[in-house]
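Chemist: Here you go, one structure.
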Amino acid sequence: MQSLSDIPPSIYLFSCPNCGRSISTYRLLLGSVCNICLEEDKEYKNIGDLIKDIEKQGNLIKLKDIQRVLDDYESFVSVFRRLLGFPPFGPQKSWIYRLLSGESFAIIAPPGLGKTTFGLISSIYLYLRGKKSILVFPTKSLVRQAIDKLSSYIQNLAEIKENPPKVIYYYSGMSASERKEADEGLQSKTFDIFISTNRFLIDNIDQISSTSYQFLFVDDVDTALKSSKSAQAILKLLGFTPSDQDKIKESLKKYRENTQKNEQNEYIFEEIDKIRKDRLASKTVIFSSATLNRSNPILTSLVGFKPGSSVIYIRKVYDMYVKQPDKEQETFNLIKSLLHRLGDGGLIFVPVDKKQEYIKRLQSELSNEFNVAAITSTSATKIDDFANGEIDVLIGSATHYGILVRGLDLPWRVKYSIFVGIPKFKFRLGEKVNLLTLSRLLSLIALITKDQEVIYISRRVKDKIRRLSPAALTMLSVQAKEGKLEDSILLKAYDLLNKYLSNQNVLKRISEIGDFVLSPDNDILIPDYLTYVQASGRTSRIYAGDVTTGLSILLVDDFNLFRLLNKKLQYILDDIQWRELDVEKWTAGDVEIKNLISKINEERNEISKLKNEGNVAPALQKVKTVLLVVESPNKAKTISSFFSRPSIRQIGNMRVYETVLGDKVLMVTASGGHVYDLTTQDMGIYGVDIMKQNSSLVFIPIYNSIKKCENNHQFTDFFESNKCPRCMTTKVRYDSLKSINVLRNLAVEADEVLIGTDPDTEGEKIAWDLYLALRPYNSNIRRAEFHEVTRKAILQAINQPREFNVNLVKSQLVRRIEDRWIGFKLSSILQTRFWPEYCKSLSSNKQLNCNENKNLSAGRVQTPVLSWIVDRYTEYQRNKSRVYYGKIDQLQDIVIYVPKQDGVRKNSKIVVVFNEINQLEEEFGPLPPYTTDTLLSDSNNFFGLSAPETMRIAQDLFELGLITYHRTDSNRISNTGISVAENYLKDVLGDKYTNIFKPRSWGDGGAHEGIRPTKPIDVEQLRLLIEEGELELAKRLTNNHFKVYDIIFRRFISSQIIPLKVRKEIVKIELYGENKKEKINSNQNIIEVITGITLPGIDTEISKFAYVPVRNVSRSVAERLKELGRSIPTDFSIEISNSFIKSTVNLYTQADLVMEMKNKKIGRPSTYATIIGTILRRGYVLESLKTKKLIPTRLGVEVNKYLNENYGRFVSEDRTRKLLQLMDMVEAGQEKYEEVLKQVYEEINEIR
């Protein structure tokens, strides 16, 4: 970042962290407060030092709460250090801060981050503050461990050694004396710390819930929420009544209804928040777990947070494959060979189609040479023996809910996995499949057939699966196989499945898009890719801030199925890399297996050492808590879901998603876009103060927070202190200052703050404003830049943050001030001078208010664009004439157009002579990937979508991680993008893809790319992934979303293949009167017909992925004439059926305007849609319903005339273009922003 002297000055109203007065950029950059709170210009690196200096001055106001928490934090750290010998590290610091702030929250984090230690030390610290604690653990062994740890801590702390807390505890198997002491302590309520199992809590909830306490720590919340009974026990312990729960149920129902209607939900959050605050006023609740497979919506709403899951998609697994031998004994021998060389710590997964008998035979065969055990629901205790090293290798089923697949988290023990075949779903036609497969196949059938009954039943089945536990799903699947199923929805689902799978056409379509293989025995095989990810992921876990290295070896029993597995894995893992294992050479590609195993063993030994010594401090030192701020909630939700199912904190109206990235605990939240804008108060020149300094002008923009009223009007400044200036309501539903205050508190918790707003000038300005607002609270703030919302791009942005680009900020500042000055100046003239005169001329309308019209506006770019529309309409009117037309009966799709002339009228007959037909083949394309202007143009031309609507859709697709950044004028495609095209074509065409694949970068290097898909998924596959629930998006997609995605995908794929071959026929014609004596004049001397489009080298239907901007492909005219028994020359008599008015000049469409702005260089990717939207919204232009042509209104014509006659030189096309070029030079650091603003300032002073 540049020096302070080069930073553009600004004033932020109501933004001093301490007093809420105005504060300058300079003071915020120092990490300080306003000069009223502190006179000295001093830089601060942390908020603690800042608070101390303010307190010395006796001026501490709003920062008192943070001071209290920081003081308590120091006391807590002192206790922590004395107990453990080292201070808290990484996420523990954030947990402590949140606890001391009185926040209830969930800790969902992998082993080794000190969750239990934190809970125990918290109870001791709170005892020192006179507060009682209840700690709940899932098993008696964990209760005993907690008691032992707590006892040793108490002995190590001098100030409580003589007066220790009274600790009572319960677990099965206690001695009679211990039980008696615990009963007495619980009945008399004289304990300080109470520890019990979850089971005891449920059985004795009435007695325990009557006890007053201040801290509840629930370890292994997954167990605590295992049943509704245990969830109810926790709710009762927290003090929530059945009435509270009924209110929450009703509120959640309202929330769902409002969301579907797109109505406001803020008041619902307020109602829930009120209940929560009433019940938890004096309590802090912390849920802790390594995993979470279930949650309770009532409980999560009441406590104000939603636990997540550490089902981590961050993995460091070497994925290898080798062909599985055909014979069973040869397979067993191969596995033995692998085990001898890999050693202990292995998991062997057997696909479910091989049945339990296969597992028994495999166990028996291996037991002769290795210490192995097969795991089932009845032998799960053997996992403990494996964890302790008494068993070397475990064998289990490769099924999504298998014990080894989901119930194992042993990073110190598990080193590798072997899959004896591809995990799969296998069934025969007519067989009762398991519920997960049933749901997937119904989704496919619904997508293909559009049968409303199937769609309805499919959704009901999905809902059931989401609600049911793994055990319940297994039970229902067994009932279905045994013919004992009674559930009417599921029975209907199976009937529909069998009905459609017996239809060969449906079966064929399913096989085309549904990713399954039909085996020689007519079995349907579907790769179970989620099971592969989960099972292989057991070998690569997070422990104490590190992701362990793992090895996965897949014995491939079907290479077609392997191809489908890999395709599916690419959807959820950005860059999985398969290496073929050479067992004899003991290598896989460039990997020496011996070296890899050595590395894995070293890691496991280090983890075991950390675990046994209980000292994870060195490892935790590198674990950081990172706050990532983006603009939109959708983007925040999408990003957080890349790494696990995140836990959710609800703070006011803001959601904070928390997830784990190995050495980082990531908090992701959204600012809601811009948080500041220029004030509309009477300050300076339209919100910009101007000072003279050393004979130069200094421009100081004055910013205020952004507000929104209940009617969704956006503004910065109230009218009469509390009213929306547009509609005068006093109900304000949003003020960005509230969001800023939440972000400030989060910044105190974090070790690092990253701001990941959009990668353009607007995004940089949002990031800059947030940086300044947060700087006093955290000095470690940087910019995270990414051009696509994918796991890989986000990780790169987080791990390689950059400094803020002040030149981009300056450029945006110039754009905004120029827009404000010229806009406010000319708009006020239109509203107060032009309107009264224009209004009076509309004498027929007496209802109009002719004093002032606030809806009128003018702008630097807006006005030239309006001029184009008006001028084009004038030319259109001048060149209008009538055109007649008729169809050739024998060739219905050929229409003949005839200009108005003597002898041509409706119902008259003419003769069309076909003189010659020439057939030719032309190349089409490839066209480059979309830029903003070409996307807006095609979207308007193909679908009639407006520019603003297309930009909203593209923004959604970007934020949901489906396309790259959409505000771009670059065609460049990165190597990552090229690989997306290659992977897709390889999947669709197999080895033939090389016949058409021709990678192109379309430009030199740089950060920006053309608009492209982020994954090798066409629109049909996208619909299927969403319908199956395999791709869960933060927002529901509409048909228009799919349409826009489809053309983006096609245009991109076409940019990476050879040109299309387009077959055409050119028919030369002449027109005559009915008697064939008089020749008729016509502009139509030829008929051009496209008869085919192909890609040489493949025989696959190209319409699935190729960009073909041709709506109709017709049958050959020559062939049709031959069928009619005609030869060239030949003639047809036609009747003129109708006519219409046509001009030789076409009116503009929105697509045309975008291209015009691009070509004339007076627009930007970020402004095209806004400019067109403003012109339409002001009523200057109307858009025709059918043809989507833009027609100026009388108001638009008069506004254009008035502006050009009186202020033409300020809003001319040439002046606008030159000013935009200057702004680009500011962005590139080639022009001083002050000089550009000086020019604009001098200009507006000339406007009278």
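Placed from the backbone N, Cα and C atoms, the Cβ positions cover glycine too.
Unsubstituted: the structure retains its original residues.
Copied straight from Swiss-Prot:
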type     : residues                                                              : note
BINDING  : CYS16, CYS19, CYS34, CYS37                                            : Zn(2+) 1 binding site
BINDING  : GLN92, ALA109, PRO110, PRO111, GLY112, LEU113, GLY114, LYS115, THR116 : ATP binding site
BINDING  : GLU631, ASP758                                                        : Mg(2+) binding site
MUTAGEN  : TYR965 to Phe                                                         : Loss of topoisomerase activity, still unwinds DNA in the absence of ATP
ACT_SITE : TYR965                                                                : active site, O-(5'-phospho-DNA)-tyrosine intermediate
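Distances, neighbours, how buried they are, the whole picture for these features please.
Modeler: According to DSSP, CYS19 (Zn(2+) 1 binding site) is assigned to coil rather than to any helix or strand. Here the Cβ of CYS19 (Zn(2+) 1 binding site) has 18 other Cβ atoms within 10 Å, regardless of which shown protein chain they belong to.
All protein chains considered, the CB of GLU631 (Mg(2+) binding site) has 24 other CB atoms within 10 Å. DSSP assigns GLU631 (Mg(2+) binding site) to coil in the three-state reduction, outside any helix or strand.
TYR965 (mutagenesis position) has a Cβ environment of 24 other Cβ atoms inside 10 Å.
DSSP assigns TYR965 (mutagenesis position) to coil in the three-state reduction, placing it in neither a helix nor a strand.
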Chemist: How many whole Å apart are the CA atoms of GLN92 (ATP binding site) and GLU631 (Mg(2+) binding site)?
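Modeler: Approximately 28 Å lies between the Cα of GLN92 (ATP binding site) and that of GLU631 (Mg(2+) binding site).
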Chemist: Could you round the CA separation between THR116 (ATP binding site) and CYS37 (Zn(2+) 1 binding site) to a whole angstrom and send it over?
Modeler: 42
Chemist: Restricting to the same chain and to sequence separations of six or more, state which residues have a Cβ under 8 Å from that of CYS37 (Zn(2+) 1 binding site).
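Modeler: Residues satisfying the criterion: CYS16, ASN18, CYS19, ILE54, GLN57, ASN59, ILE61.
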Chemist: If you measure from the C-alpha of TYR965 (mutagenesis position), which of the binding-site residues CYS34, GLY114, GLU631 fall inside 10 Å?
Modeler: none
Chemist: If you count other CB atoms within 10 A of each CB, which of CYS16, THR116 wins among these binding-site residues?
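Modeler: Within the set of binding-site residues, the most crowded position is CYS16.
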Chemist: How big is the gap, in Å, between the Cα of ASP758 (Mg(2+) binding site) and that of GLY114 (ATP binding site), rounded to a whole number?
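Modeler: Checking the Cα atoms of ASP758 (Mg(2+) binding site) and GLY114 (ATP binding site) gives a distance of 36 Å.
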Chemist: Beyond the listed site residues CYS16, CYS19, CYS34, CYS37, identify every same-chain residue whose Cβ lies within 8 Å of the center of their Cβ atoms for the Zn(2+) 1 site.
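Modeler: Result: PRO17, ASN18, GLY20, ARG21, ILE23, VAL33, ASN35, ILE36, LEU38, ASN59, ILE61.
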Chemist: Report, as a single number, how many Cβ atoms besides its own are within 10 Å of the Cβ of GLN92 (ATP binding site).
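Modeler: Around GLN92 (ATP binding site), other Cβ atoms within 10 Å: 24.
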Chemist: Within 10 angstroms of the C-beta of CYS34 (Zn(2+) 1 binding site), what count of other C-beta atoms is obtained when all protein chains are considered?
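Modeler: Step by step: centre on the Cβ of CYS34 (Zn(2+) 1 binding site), count other Cβ atoms within 10 Å, giving 21.
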Chemist: How many other Cβ atoms are found within 10 Å of the Cβ atom of ASP758 (Mg(2+) binding site), counting all protein chains shown?
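Modeler: Counting Cβ neighbours of ASP758 (Mg(2+) binding site) within 10 Å gives 25.
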Chemist: If you draw a 10 Å sphere around the Cβ of GLY114 (ATP binding site), how many other Cβ atoms fall inside it, taking every protein chain shown into account?
Modeler: 25
Chemist: Any idea what the Cα distance is from GLY114 (ATP binding site) over to GLU631 (Mg(2+) binding site), rounded to a whole Å?
Modeler: 32
Chemist: List the Cα distance (Å, whole number) between CYS34 (Zn(2+) 1 binding site) and GLU631 (Mg(2+) binding site).
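Modeler: Their Cα atoms are separated by 27 Å.
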